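Participant: Have a look at the structure that comes next, please.
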Amino acid sequence: MDPEGFTSGLFRWNPTRALVQAPPPVPPPLQQQPVTPQTAAFGMRLGGLEGLFGPYGIRFYTAAKIAELGFTASTLVGMKDEELEEMMNSLSHIFRWELLVGERYGIKAAVRAERRRLQEEEEEESSRRRHLLLSAAGDSGTHHALDALSQEGLSEEPVQQQDQTDAAGNNGGGGSGYWDAGQGKMKKQQQQRRRKKPMLTSVETDEDVNEGEDDDGMDNGNGGSGLGTERQREHPFIVTEPGEVARGKKNGLDYLFHLYEQCREFLLQVQTIAKDRGEKCPTKVTNQVFRYAKKSGASYINKPKMRHYVHCYALHCLDEEASNALRRAFKERGENVGSWRQACYKPLVNIACRHGWDIDAVFNAHPRLSIWYVPTKLRQLCHLERNNAVAAAAALVGGISCTGSSTSGRGGCGGDDLRF
């Protein structure tokens with residue numbers, strides 16, 4: 001059999017025919033089919049899941065079953081990863097529908113991508129609003145004032161209202177005086193914050209002298225956690241005996257110790273809420289507890305004040321008799337609460353001495369003190385007293401050895417020249 005004949009018979013090539021043939025007609029553009037009411041209603045039944053899961057390879061039947069369980073795209077975006085796992089497990093158990101491994105990862109990836117998209121939209125919207133405010137302000141000086149006021153948020157609203165009325169009275173309703181006054185007020189508040197920072201962070205020395213007159217002054221400023229809201233000023237504390245009720249616009253020490261018991265109750269409530277939500281449970285009184293107390297209406301409980309007197313409460317818990325005796329003695333002498341607060345350190349240092357200078361162990365061993373952090377000054381005083389005790393013991397041992405050497409006639413430390 002001739003192979004050449006087979007190939008020539010199979011492939012017939014006619015170049016002239018290829019030139020004569022006309023090109024195929026261009027197909028008409030595809031018209032997009034209108035969305036029927038049935039299709040729109042079906043998409044609404046999915047709750048936006050078709051747009052959320054579309055690019056991630058999740059089967060349509062899986063999305064439909066998730067929608068049957070009552071979940072929407074907004075619901076899934078607000079859920080945590082553990083809750084998404086529970087949702088997928090419920091889907092498998094209820095409908096006996098086995099999810100693919102890629103679908104499980106795809107659902108989580110889609111939710112994370114949607115969260116990022118929403119966050120970017122919020123940031124763009126906020127930047128756009130700020131740009132509009134800046135462009136509408138005018139000159140450069142107004143730019144700085146407006147930007148600072150917008151960043152401060154609600155904390156500058158009373159300042160704006162007050163300065164607006166002042167500017168309206170002084171300038172006949174002009175706008176330039178309003179912004180200048182707002183900027184000047186802001187600079188004054190920033191200077192006050194700078195002056196308050198070293199007072200709050202340094203070891204309490206001079207502030208305790210005037211504590212009887214103005215005890216809660218630093219608690220009502222903006223240095224605490226209450227930026228943006230004005231805390232109601234509380235009456236100052238005075239030294240009172242156990243069971244004595246303070247008269248006038250004063251608060252006694254029994255009321256102060258009662259605040260610590262309230263903080264303990266708020267901590268228990270925060271722990272219960274955190275366990276129900278599956279979140280990290282705090283074991284000590286932290287900023288989260290103070291924020292919860294403020295939201296619950298107990299704005300008189302604030303972090304600076306509670307940390308300021310925590311060692312006084314510790315003495316009350318560890319040795320109530322010594323605490324009561326100290327209160328009676330200072331009440332008889334007419335001392336203010338600042339002097340009483342300073343005097344509470346020494347009994348605690350003595351208690352730490354009996355426990356090997358480990359003040360942290362003393363706090364953690366007590367059920368009512370284990371939720372509080374040890375004050376830095378108390379820890380420093382214990383460390384200082386321990387060093388002094390070690391140095392005194394070493395000097396005593398050295399003196400005894402030197403005295404023994406001089407009496408035996410071997411010289412050594414100089415004998416009679418030492419003075420103890």
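Glycine too: its Cβ is placed from the backbone N, Cα and C atoms.
Every residue here is the original one, so none of the noted swaps is modelled.
When I checked Swiss-Prot for this same protein, it listed these features:
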type	residues	note
VARIANT	SER8 to Arg	In strain: cv. Jl-1
VARIANT	GLY78 to Asp	In strain: cv. Ita-0
MUTAGEN	GLU234 to Lys	In lfy-4; decreased in vitro DNA-binding affinities and leafy phenotype
MUTAGEN	PRO236 to Leu	In lfy-5; decreased in vitro DNA-binding affinities and leafy phenotype
MUTAGEN	ASN287 to Ala	Impaired DNA-binding
MUTAGEN	ASN302 to Asp	In lfy-20; reduced DNA-binding affinity with a weak leafy phenotype
MUTAGEN	LYS303 to Ala	Impaired DNA-binding
MUTAGEN	ARG327 to Lys	In lfy-9; leafy phenotype
Participant: Among GLY78, PRO236, all listed as recorded positions, which has the most CB atoms within 10 Å of its CB?
Facilitator: PRO236
Participant: Does ARG327 (mutagenesis position) have same-chain partners at least 6 apart in sequence with Cβ under 8 Å from its own Cβ, and which are they?
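Facilitator: The list for ARG327 (mutagenesis position) reads VAL239, THR240, GLU241, PRO242, LEU253, TRP340, given in order along the sequence.
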Participant: In whole Å, how far does the CA atom of ASN287 (mutagenesis position) lie from that of PRO236 (mutagenesis position)?
Facilitator: 23
Participant: Between ASN287, ASN302, which of the mutagenesis positions has its C-beta surrounded by the fewest other C-beta atoms within 10 Å?
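Facilitator: So among ASN287, ASN302, the mutagenesis positions given, the one with the fewest Cβ atoms within 10 Å is ASN287.
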Participant: What three-state class does DSSP give PRO236 (mutagenesis position)?
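Facilitator: The three-state answer is coil.
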Participant: How many other Cβ atoms sit within 10 Å of the Cβ of LYS303 (mutagenesis position)?
Facilitator: 18
Participant: With H, G and I counted as helix, E and B as strand and the rest as coil, say where DSSP puts LYS303 (mutagenesis position).
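Facilitator: The three-state answer is helix.
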